[in-house]
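Visitor: Sharing the features that Swiss-Prot gives for it:
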BINDING   LYS10, THR169, ASP170, THR211, GLY212, GLY213, MET214, GLY215, THR216, LYS217  ATP binding site
BINDING   SER50, ASP137, ASN149  substrate binding site
DOMAIN    275-353  domain 'PUA'
VARIANT   ALA117 to Val  In proline hyperproducing mutant; 700-X less sensitive to proline inhibition
Amino acid sequence: MNGSQTLVVKLGTSVLTGGSLRLNRAHIVELVRQCAQQHAAGHRIVIVTSGAIAAGREHLGYPELPATIASKQLLAAVGQSRLIQLWEQLFSIYGIHVGQMLLTRADLEDRERFLNARDTMTALLDNRIVPVINENDAVATAEIKVGDNDNLSALAAILAGADKLLLLTDQQGLYTADPRNNPQAELIREVHGIDDALRAIAGDSVSGLGTGGMGTKLQAADVACRAGIDVVIAAGSKPGVVADVIEGKPVGTRFHALETPLENRKRWIFGAPPAGEITVDDGAVEAMMARGSSLLPKGIREVKGDFSRGEVIRIRNLTGRDLAHGVSRYNSDAMRMIAGHHSQEISEILGYEYGPVAVHRDDMIVS
């Protein structure tokens, strides 16, 4: 349809519960109404929803459970079916079908599984079905979790080939300071590039009860904008917020997409949750950042995590700053063995080699 857009709407726990311990159904009804209205106008809508644990706790009558991962997964297992049932019931009022997609990091860090997820998303949207996405909290451990639904929504936006990503929160947008304790705080209306100054402003400011504060929203915005997707952070309570974003009206904080977005494979590299990380010395930083070189084993100081060859890893400098994401040419065990050694020693150390570089420049995205 001419002029139709694909919009990903992310609803965090603070929006879905209104700050309480239970789902705020009246608020969810209103947001579904807004989304259904845009769906009827020909736009494609994707929902990224939190709230499975809150729904499970409510359904079980707020049981007293130990604060363990197993307890959270129990609540998520009970609540996820209740949550998707709620979305299904509300969208059915408007004759709209929904399709559930539960994802973990493993689905997104592997290129083939990423493409399969993208194909599923495309099929749902092509058939006018609203994908409802959540992290698979019932089975996800710390090692396989994306970690928060802000970053999950950025990945969903890439999967959907979205035009815009709307991050709904309990704040009006990103402020120059925390508006709850600083009366001088001003709303930042437009952002044309995310830099260290903006990251410092976001800091550890929180946006309610969920796992994602403004810092994670900024991370999500960075990923989506690099993929050519506009991002808006706005209050879920603002009347007509979904239509405002579709129509391009001023609302919340708008992050403008890069004019020259990353090509598809590099969107995956930058967006995929890193399976591990490596720390590199100053010489490697100079070679990568100033000369555009590949990362050689000689420059690696430390390897963290367990990852396979072909998985995306994070590259940091000695002070811990995030420099780049890249596809590892070697698994983590091999990387530890060849770290600090010259490339010509790889075959002797491992008994095999996949080339002289640890991460090739073509498989790397500088942060």
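Cβ coordinates are placed from backbone N, Cα and C, and glycine is handled just like the others.
None of the listed substitutions appears in this model.
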Visitor: Average pLDDT across the domain 'PUA' (275-353)?
Guide: 94
Visitor: Under 8 Å Cβ-Cβ from ALA117 (variant position), six or more apart in the same chain: what's there?
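Guide: Same-chain residues close to ALA117 (variant position) (Cβ under 8 Å, separated by 6 or more) are MET101, LEU103, ASP107, LEU108, LEU159.
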Visitor: By a simple count, how many Cβ atoms lie within 10 Å of the Cβ of MET214 (ATP binding site), its own Cβ left out?
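Guide: For MET214 (ATP binding site), the count of other Cβ atoms within 10 Å is 26.
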Visitor: What three-state secondary structure does DSSP assign to THR216 (ATP binding site)?
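Guide: Looking at the DSSP assignment, THR216 (ATP binding site) belongs to a helix.
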Visitor: On the three-state reduction of DSSP, what should I expect for ASP170 (ATP binding site)?
Guide: coil
Visitor: Cα-Cα separation of LYS10 (ATP binding site) and ASN149 (substrate binding site), in Å?
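Guide: Taking the Cα atoms only, LYS10 (ATP binding site) lies 8 Å from ASN149 (substrate binding site).
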Visitor: How far is it from ASP170 (ATP binding site) to SER50 (substrate binding site), counting Cα to Cα, in Å?
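Guide: Cα of ASP170 (ATP binding site) to Cα of SER50 (substrate binding site) measures 14 Å after rounding.
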